[in-house]
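Going by Swiss-Prot, these are the annotated features:
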- 7-170: domain 'PPIase cyclophilin-type' (DOMAIN)
- ARG62 to Ala: Loss of PPIase activity (MUTAGEN)
- TRP128 to Ala: Loss of PPIase activity (MUTAGEN)
- HIS133 to Ala: Decreased PPIase activity (MUTAGEN)
Amino acid sequence: MAFPKVYFDMTIDGQPAGRIVMELYTDKTPRTAENFRALCTGEKGVGGTGKPLHFKGSKFHRVIPNFMCQGGDFTAGNGTGGESIYGSKFEDENFERKHTGPGILSMANAGANTNGSQFFICTVKTDWLDGKHVVFGQVVEGLDVVKAIEKVGSSSGKPTKPVVVADCGQLS
């Protein structure tokens, strides 16, 4: 099965930082993968909040070195917002895939069944998140870009420079 591939063209402090290409696990997590794919293309238009259902222009608002890089809050931009293509929140699909190492793509949440649009990319193995966060993809190109983003992180999570998804979409 060929998994769909999506991309983020990233900027750090307004400067191009490169492309992150991710494959989405449509076999085990089809609803979660479809949500992320559609938020990369922007094809669903405007959501219930009145904001476009699109990652383009959104920030990575939380970056913690030796842990993860988190983004996807395109409504508030600070980690309090976001919206799925299914409405505000949707259920945890399953926890079959694990947080095995750098490049794992997983849903950020505020507890069980609170998935929206926020996600994170692991920079290390984060097995304590297994069974709590839905893994739905992985970085297949551009792990160096993820590492560059990680370098502008902080222990509080607030990036020292703005990290923005300048463009995004689907490759295959």
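The backbone N, Cα and C atoms fix where each Cβ goes, glycine too.
At each noted position, the model has the original residue.
Each residue contributes its Cα atom, and for ARG62 (mutagenesis position) and HIS133 (mutagenesis position) those atoms are 16 Å apart. On its own chain, HIS133 (mutagenesis position) has PHE95, HIS99, SER106, MET107, ALA108, ASN109, PHE120 as residues at least 6 apart in sequence with a Cβ closer than 8 Å to its own Cβ. Cβ neighbours of TRP128 (mutagenesis position) (same chain, under 8 Å, six or more residues apart in sequence): none. Summarising the environment of ARG62 (mutagenesis position), the number of other Cβ atoms within 10 Å of its Cβ, over all protein chains shown, is 23.
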